[in-house]
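Undergrad: For reference, the structure I am asking about is given below.
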Amino acid sequence: MGKKAIQFGGGNIGRGFVAEFLHEAGYEVVFIDVVDKIIDALKSTPSYEVTEVSEEGEKTKTITNYRAINSKTNEEDVVKEIGTADVVTCAVGPNVLKFIAPVIAKGIDARTASKPVAVIACENAIGATDTLRGFIEQNTDKDRLSSMSERARFANSAIDRIVPNQPPNAGLNVRIEKFYEWTVEQTPFGEFGHPDIPAIHWVDDLKPYIERKLFTVNTGHATTAYYGHMRGKKMIADALADAEIRQIVHKVLEQTAKLITTKHEITEQEQNEYVDTIVKRMSNPFLEDNVERVGRAPLRKLSRNERFIGPASQLAEKGLPFDALLGSIEMALRFQNVPGDEESAELAKILKEMSAEEATGKLTGLEKHHPLYEPVQNVIAKVQKDSK
């Protein structure tokens, strides 16, 4: 039997990042989704194209050898597939992990193979696989928990690849940047060894990679989007062509760099080179990366361990400067009532109906005694005053 991977989420990242590399590693990919349109398209199309875009031009790869199942209507089939799979991955968004966990729990419980399945969540969130594992354990019989490691091994990952908005007639085809990083911890696999996926960079300690990525790529990307949105820019590359926005982004990333080099064994030179690479990637006009796409879901992006409050809170605890990040937080708070983005409407409602104190707790999860609490509360009060 050939190798088989189950990929939850048939969206752009699922098809254009995860499945591309699983396919190249020789896996049959079984897509799982609840969106009829995506499943029907995958079932009726034997191949699709992934086009990697860079300043050097474009390179197109054809993806084949996949199937698709709708977990909403065919849950038992999904359970059977997980029962005989080598790998389970997902790219569904951190908020959806709790919804896919019950069927994964059933699939893991049904396994009889001697080698455990590798479970790797590919989400923009710290410890996403741990989060998924927690939900899976909640959906597993207590007397089966102690032996679960015989049936599944869970590894956290850090993913990095820009997937812009796709052309309206793209169908299953995905345009994606050429650059990527997919880093996964290898220690959970123990004596079984990690899956054979050449695109993955396997490491013993993932935390430095996750924090460096989240607090550089995601912080920089979102900062560019929110400042760009306030200035009426349509594309990320247009926003970074504005010298003032570019300077602000560099200032923000200087502050997060200080945190990263202080905490982890990453030198200032390594981090500076990483920042330059990231800003260059985001400035790529060929990606046609939309400001509103990058800015969407501001509530999640303003939460406690995310790209702004996460690094700013740690800097505040260390007595290091975080003023540039406060600027990003302010611009994120001003991303309100953007068409097609429910969270931006919810943000506007919270800021309108709550006091600055209530909104600070609700949006950021910061404790009142935290050194970042008062500065953020002041920014929230300022945004509320400007909105009146």
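Placement of Cβ uses the backbone N, Cα and C atoms for every residue, glycine included.
In case it helps, Swiss-Prot gives these features for our protein:
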{"type": "BINDING", "residues": "A5, I6, Q7, F8, G9, G10, G11, N12, I13, G14, R15, G16", "note": "NAD(+) binding site"}
{"type": "MUTAGEN", "residues": "K213 to A", "note": "Loss of catalytic activity"}
{"type": "ACT_SITE", "residues": "K213", "note": "active site"}
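Locate each feature and note its surroundings.
TA: DSSP assigns I13 (NAD(+) binding site) to a helical segment in the three-state reduction. In sequence order, A91, C122, I159, R161, V163 are the residues near I13 (NAD(+) binding site), counting only same-chain partners six or more apart with C-beta under 8 A.
Taking a C-beta cut-off of under 8 angstroms and a sequence separation of 6 or more, K213 (mutagenesis position) has the following same-chain neighbours: A158, I159, D160, E181. When secondary structure is read from DSSP and collapsed to three states, K213 (mutagenesis position) falls in the helix class.
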Undergrad: Relative to the Cβ position of G9 (NAD(+) binding site), how many further Cβ atoms are located within 10 Å?
TA: 25
